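Enquirer: Relevant sequence annotations retrieved from Swiss-Prot are reproduced here:
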MUTAGEN   Leu15 to Ala  Pore-forming domain still toxic in E.coli. Complete loss of toxicity of pore-forming domain in E.coli; when associated with E-67
MUTAGEN   Arg24 to Glu  100-fold reduction in toxicity of pore-forming domain in E.coli. Complete loss of toxicity of pore-forming domain in E.coli; when associated with E-216
MUTAGEN   Leu77 to Ala  Pore-forming domain still toxic in E.coli
MUTAGEN   Val89 to Ala  Pore-forming domain still toxic in E.coli
MUTAGEN   Leu211 to Ala  100-fold reduction in toxicity of pore-forming domain in E.coli
MUTAGEN   Phe213 to Ala  100-fold reduction in toxicity of pore-forming domain in E.coli
MUTAGEN   Lys216 to Glu  1000-fold reduction in toxicity of pore-forming domain in E.coli. Complete loss of toxicity of pore-forming domain in E.coli; when associated with E-24 or when associated with E-67
Amino acid sequence: MGLCSDPAITYLKRLGYNVVRLPREGIQPLHLLGQQRGTVEYLGSLEKLITQPPSEPPAITRDQAAAGINGQKTENLSFSIGINILKSVLAQFGAGAGIEAQYNQARKVRFEFSNVLADSVEPLAVGQFLKMAEVDADNPVLKQYVLGNGRLYVITQVIKSNEFTVAAEKSGGGSIQLDVPEIQKVVGGKLKVEASVSSQSTVTYKGEKQLVFGFKCFEIGVKNGEITLFASQPGAIAMALDAAGGVMPSDSALLDEGGLLDLEGF
């Protein structure tokens, strides 16, 4: 959805991550997404598709350090796009009303996420769980997204952060002077606001919530009459986990080739 040349987005996509346009809580491994007619919708947890689970769901490993993603920056975004992302992020912390007035001199905005953590589940474990489980064949989600015209995906990893830095520029690249104490008043006590030592136009926001800004997912489909997990190259299914639980390639599915992904239903 635009911004496809942005190096940060391209970098995350190259690692197999879908980049969430409006970072938020609530996106977790083992949650399902349905894609139909260009829209991606949140559908709920994988367990709701299972009538008789063979065992406990695959274990989720939480709060792993994501050093390879930490500190990645977007390129300069237009003010209208950048300020909407900032307002959405701040709203997740219960703050941000009126923040656009503090950036009224800005024409470009750039984001950087720090303290990035990952929650993940092993795709092979998910595939094995699906193979052994009894799936609800009458579930409308299965009929619509697996047997119908849609596509069904299960999230296997999310990347999240509670700290992000916003750099603002005037038209032509000049810096602006941001009033950090005033910004702190606007966001209240739910976020800590700090100015960069090197630039008054760069501000870091830090809160307690971990907001998800990217995720990996694999497609759920049917092979030889059985529900199974597929690994997808961007835009096409590459291969499936075989009945013996063989090796699965690492390529996860990219749901939007254009850039940032909008999720419906959260």
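Cβ atoms are placed via backbone N, Cα and C, with glycine included.
None of the noted substitutions appears here; every position holds its original residue.
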Enquirer: Which residue among the mutagenesis positions Arg24, Lys216 has the fewest other Cβ atoms within 10 Å of its Cβ, if you could check?
Expert: Arg24
Enquirer: DSSP on Val89 (mutagenesis position), three-state: which is it?
Expert: helix
Enquirer: Cα-Cα separation of Lys216 (mutagenesis position) and Leu77 (mutagenesis position), in Å?
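Expert: Lys216 (mutagenesis position) and Leu77 (mutagenesis position) have their Cα atoms 24 Å apart.
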Enquirer: Going by Cα-Cα distance, which of the mutagenesis positions (Leu15, Arg24, Leu77, Val89) sits nearest to Leu211 (mutagenesis position)?
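Expert: Nearest listed residue in space: Arg24.
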Enquirer: Rounded to a whole angstrom, what is the C-alpha distance between Leu15 (mutagenesis position) and Val89 (mutagenesis position)?
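Expert: Between the Cα atoms of Leu15 (mutagenesis position) and Val89 (mutagenesis position), the distance comes to 23 Å.
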Enquirer: Using DSSP reduced to three states, classify Leu211 (mutagenesis position) as helix, strand or coil.
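Expert: For Leu211 (mutagenesis position) - judged by DSSP and reduced to three states - the answer is strand.
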Enquirer: Which residues does Phe213 (mutagenesis position) neighbour through Cβ under 8 Å, counting only same-chain ones at least six apart?
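Expert: Same-chain residues close to Phe213 (mutagenesis position) (Cβ under 8 Å, separated by 6 or more) are Val19, Val20, Pro23, Phe113, Ile159, Lys160, Ser161.
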Enquirer: Out of Leu15, Leu77, Val89, Leu211, give me whichever of these mutagenesis positions has the highest number of other Cβ atoms within 10 Å.
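Expert: Of the mutagenesis positions Leu15, Leu77, Val89, Leu211, the highest Cβ count within 10 Å belongs to Val89.
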Enquirer: Do you know offhand how many angstrom separate Leu77 (mutagenesis position) and Arg24 (mutagenesis position) by C-alpha?
Expert: 19
Enquirer: Between the Cα atoms of Arg24 (mutagenesis position) and Val89 (mutagenesis position), find the distance and write it as a whole number of Å.
Expert: 7
